[in-house]
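Data block below; observations after.
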Amino acid sequence: MTKRAGLPLGRAFLVLILLSAADSLFFSSFPRSALQLFSSVLFTDAAEPDSDATPGLRPQPSPRTFRPTGYQRIEVKTVDEELPEDLKVYTASTRGSSSRTFEVRNAGGRQEGFTLSVLTAGGPLPHGSWSWSGTPPEVQTTGGSQISFGWVPDTETPSLPERNLLQLKRMLRDEGLIEAVQLRAAEKGCPVAVLHNLRQLPVNFREVLHEEYESRSNPAKMYEVANSYVQQRGSDAARWSVSQSVELSLLEMHATSTTDPRGSSAVPSFLETGPQVRVAMTDAVPSGIRVYATPPAPRPVPVQSNQTEKERSPTSKRLVGMQLGLYLICKLAALFGHPTLFLNPYYTEQQLLEAVAQALGIAPPHRGDFENEGNEAQATANQHNGSADQLLAAIEIFRLGPNPYTIGHVLTLMIAYLDYESFFGASPSKPFHSWVSLAASAGNNTGFAMLDEMCDNHRGPKRRGQKHWYQTGGARKHKNRDMLPLHRQLCDALELVLNGVQQIQIDLMDELGKYKTGVEPLVDPATNSARIHTRTCRGLSPVCDYEATILAPVRALEPHEQQDSLRTKKAFNLVTGYGSGHVGQITGSIAEPFSHSWRTRWGKVVADPTAYGEIFERTLWFDDRELMAKSSGALFRQYDRIAKDSMSFGVFMNVENGLLKKDMRSKLEAYISQRKSFVEKRQQSRFAKLRKKIPENDPYALRAAIFLALNSRTFCAQPTSFLSSFRTFLTNQYHKLSQGRNLPRSQRSLMAFMRTGQVKFFQEWCSFDPLAVNALFLFRFAVSGTDPAALHDRQHTRVSRNKKTMRILNSKWTPAVLKKLMRKVNHKHMAREAKALLLRSLDPTVLSSIVTAFDFITHTQANLEVNQNAFMYHEVRAREVSRQSAAEKGSHRLHERGLVRETDDMIKRWAEHGIPGDIKRRLARGEKLPEGMSFGGIPIPNLTNWDAQLNSKWLEAYNAYLRHPYGRAALNARDPVALLVKDSRDRLQAEAEGTIFLGRIAKRVHQSKNLLRRAGRALKTFFLSLLRENERSEYAVWFGVKVDMRQVIQTCRQINSVAEVVKNDRLYDFITDGWMELVKDVVAGYTKASVRVPGFDTISAANEQLRKEGVAAATARNQGFLSIHYDYANLPEEERKKEFQRSMCMEQCEALWKLVMAFVMPNLQNPKKLKGYEKDFSGAKEIEKLNSPHHVNAFRFSLSVQIDFFDNMLDKTSKKNLKAMKFGASTWFTYAMKLAGQVNSEMGNPNLGTALYMQAAYYGNYIRKWMEQRRKSRKQAIIGVLTLGMMGLYALLNVADIVQHMEDIGGAPPVSCVTNEILGVTCAPQAIAKATTSAARVATQDFLKVGLFAGMAPYLMLPMAVVSVWNILKSEIKVLLQFEMALKHTFTRLKRWLAAPFKNWWAKRGRLKDALFRRASQTYRKTEQETKQPPRPRNLHNPSSWGDTELDSLGVPPEPFVQDFEIKYTTPVFPMSAPLIKA
């Protein structure tokens, strides 16, 4: 009797059980009975593991056998007792599947031990048990060692051997990886072979590998197959192979694209069953099981010549690339997609690891078990080390695909095999870490420390100021000198891969940090994964997939939104997949849902060999060596030197036509044998001790193998050698880029090749081969010497170091004049070069974001009506009956002084809210506050939604205009301006939350070409700039806009990626200018200005020379002019919306991009600065302070805000506009700070963004005072310069006067005179003694002495000089002025304190003088009255007759009472805040 059950693939745990009388007899014939339960696999006549079966033979289809398609799971329990007749098997499923109990009847139990093997599909088995009485015992799963939420229970710590073995077990028996590999292979149509012993694994993998090599070696055949599938063709076949499965997948893809109206494919799919499809199944197959169709037979390919590059169509290239990608999937499935092997507890981890190494070729073939290893086996292993087979097998690791997670997984396993005794021997000496643990820990540099432990690296102590792994990696040392060269090189390769993975870790954290998921780089992966699930899963589910999170889109996305959503999905899958690498000791059903989800997700990441290629490209992002050149770059010159070197033994000669696999092997064997002979001769030489010792183990053998592999035809479907073809391709690309001019070396490096868009041409040339980047990686690895990882770290350090000029330009201490000089030199030429670089480097789709990144909400003309022209609608003469109430009367009124003046006043009121006038006066004078007064007691305004309050003012103004009789009449007449006001009102009501209002000063247009007037304007501009004054404009041109921040930042990231290529060149400073040139061109072409501006010439507007000549109509207008379609009122609704956007973009897009780039680019170029601010605001206490009265009032009163956003981040045009605004500067800067907050929140600094938004109103009020102080400081600086100049002139004149005086009195030096008949008498000074100094030194000393004495002695000019120098410095170095403003009251009190002694002395002197005169007068009169005659002069030395006196012993009258105050500093408030005065 037979029972069978079927459940959907991937969800059922137990699907089918076949038991019958015949089966019972069949099982009883085995010495160890095995009951096997398959999900979709029927029993075959399979032997036990490692039984004597013929290797390589696959089971033939039989009436009771068909291919397994799902995930399989094995649980084994050995019972050393008699199996009873009522044996029961209990299975429990996960959420969503059923639990079943199956009864097994086995007549006549046996007395010996039995093994019960349970194979399940679709997921882990939380509990599986069997018993014959009572509660069935629990059986742990292999996933039971996972923990959730990063908590490790207080239990005994496992030993080093146990930890190492557990890590290896998790890599080899990764259920999620095996399941994902199987499912992906099934989706792509790869053949599935059920292997029954480990000896079949290398044979199976080598068969797939051989088919791939055969296909790659014949690119003409691949293109013939690809071209045939461009049209609809296909046929049936009776044979099954990897190459045919590739063709089948292409056929399926074509069939799904050519479906009939009913949705059925025109070509039978391999997942269908029908008369055209042969199915390897019988009637015993359960219904609903997914089965495979036999693929079509390959068509005979006629012999033809290889196609040239021009003859290959892009469609055919992409199909060839798909074919090659399918081979990679099938290879990975042949290597790891065998649950019957990797999940079988019969095999140890040692056996599984050696089987994988044998399949790749790292281990010698057909080697015995580890535990039975003898001297002969050890000798075989030693002989295999460094052999041609092992070296070519090492290259095969990098041919598994461009997925760095796949490569890293295999590299880690091979490192474990090569150093097995150190990791898993009887006495292991170092820890072993799984690949997922290394990748998950790379974000905080811990992964490199773990890798150093595995590979015996020593990076040394971290130097002061160094915080990155690559800054110490360039000088790291190898501790183990006995390590095999191949082992060392695989470690270096793994470190390079880990470098690429680490570079995206911060991006992943920033991407998920935008949604406030709570991820942190220093937190363990399991905790980060649990945080993400807890905060993003819908329905409060503890674990979910990306599609079930709030991050998944719920509507159709735009193209740029799709890229952003894909980036978020990758970040979610990677960070949550890292959780599977956190090993702990929590077991049971609580941790199982989390660990299973994380294992499954990580398995999908590793199982796709063609995914995440952009991460693997990052391993090449920092190589600044020359790649493209006229003939050969630095990398190819290094290759040529190696090829011509005598130690290469000529194996690289005559390889231009491409090598076959057998040729590679023969050349590599010849190289190994010749080097071995050379070393032996060298050692036997009599001069061996005098010469440099050559190691017996060749450190350059892998390099030779890589060069031979790259000279084959197995890369990029090239008919000749890859390296020779690639050299030709680079030469052609160089000529296309240079176009006859000298292209800088930095733009021809490998780094530039990968970052500036050249790689996309390389991919197309390479027929979209998935291994294209792998070939570049191997080439760079081979020409990087004996330590490629150290070289990579040194290059990374050199490239990442900020230029000195950039540090100077962004420094607070740099004078403004120096910044201008550094920027102005050759500015226009550098901007054009930057534009050319961006134009050839950026994806053309990026340019569309120039106009789509901004959604204009309100129109300039609408704002002109309610702001500049508001006075026209202030008083309305109408009948009183038309106004029923005061509210209606007020609704017709607009702000008489303009709207922005009202918003400025509102911001000022917020900044001074709750502060009495007496307190403000006391603070301004630095006096003490009243008793009991504190900052915490002053009320603060409610600015939670300050932008909504400001936006409501604009709405009120629009409504007032539309209610005004003129506005109503204009709207009824469909006046374009009235329609713009109405459209702006409607859009602002719908998008009020994200709208930002900004203003620009309309440029004055000077049409006169009179030379005198132009000279007068230039002279006026010079004096205004000298005084830091501007031609003030009462009103600006205002508009409302909503910024698509994600699209803007995505564009800026791509721009910055291009900019980093030229980071060490001066061009780096002009990338923003180059982008602005591109913006001008795109806006001019998109907006069609000629439609709305009569006489507008697009060509002359885009041409700088024509703009100078005044040909363009744009020079005769400014942003305040009406620029709208002449028939705007009659346009359809959709066209009117488009015209609204185009007319605004024509005027404002350029200015908006300047402002946005000023905020975003410094964040990308110098992220440490804003990360420091983010850290300051990230604490819970700092967040609470944002609404704390004490903190807010200290912030308002101290005026100690940072002005980086104004000085170092605002663009030049915005600064000029802001300084020229007579009204509206506070409003503009307040909204600009809101924009800066949005930028920082989107870029992963949410706390800083929140702080900027909450304090924006105070910033706006402060910036007005800041600009006033800057104007005053310039005037003080001018006075200081004049003072110092006069002092210097005075000293110079005194020196000249002294010299002239000496000459007049005969003190001149002696001279020697000579009489000449032609010239007459000539006299020269005569030396009377040996000179002890130079004349210049004497003159300088005299000048300084005279100046110093003149300043100190007679006039006390030294303090004047110090004050003058201070005024000049604070005028040019803005941080000094900021410091003075912040400590203004402290300086006032300090000045009073310093002046008090002099003031008191002068007061005492005055009082003494008055007392002396008064006493003398009284004495004189008294004496005169007594003697009746004028008194005689008294003796000044005998004061006894002076009478009574009120003077003290020193002759000084007593002092009046003076009230003293004590200066105390209160609790620290905002940085650099002024102290308070308390009595």
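Note that Cβ sites are derived from N, Cα and C of the backbone, with glycine treated the same way.
Features of the protein shown, as given by Swiss-Prot:
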MUTAGEN   Asp1297 to Ala  Impairs interaction with AMA1
MUTAGEN   Asp1304 to Ala  Impairs interaction with AMA1
MUTAGEN   Pro1309 to Ala  Impairs interaction with AMA1
MUTAGEN   Cys1313 to Ala  Impairs interaction with AMA1 and inhibits host cell invasion
MUTAGEN   Cys1323 to Ala  Impairs interaction with AMA1 and inhibits host cell invasion
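Rounded to a whole number, the C-alpha distance linking Asp1297 (mutagenesis position) with Cys1323 (mutagenesis position) is 23 angstrom.
Secondary structure at Cys1323 (mutagenesis position), as computed by DSSP, is strand.
Every protein chain considered, the tally of other Cβ atoms within 10 Å of the Cβ of Cys1323 (mutagenesis position) stands at 10.
A Cα-Cα distance of 4 Å separates Cys1323 (mutagenesis position) from Cys1313 (mutagenesis position). Annotation note: Asp1297 (mutagenesis position) sits in a helical segment as assigned by DSSP. Around the Cβ of Cys1313 (mutagenesis position), the same chain contributes Val1321, Thr1322, Cys1323, each under 8 angstroms and 6 or more positions distant in sequence. There are 11 other CB atoms within 10 A of the CB of Asp1297 (mutagenesis position), with all protein chains counted.
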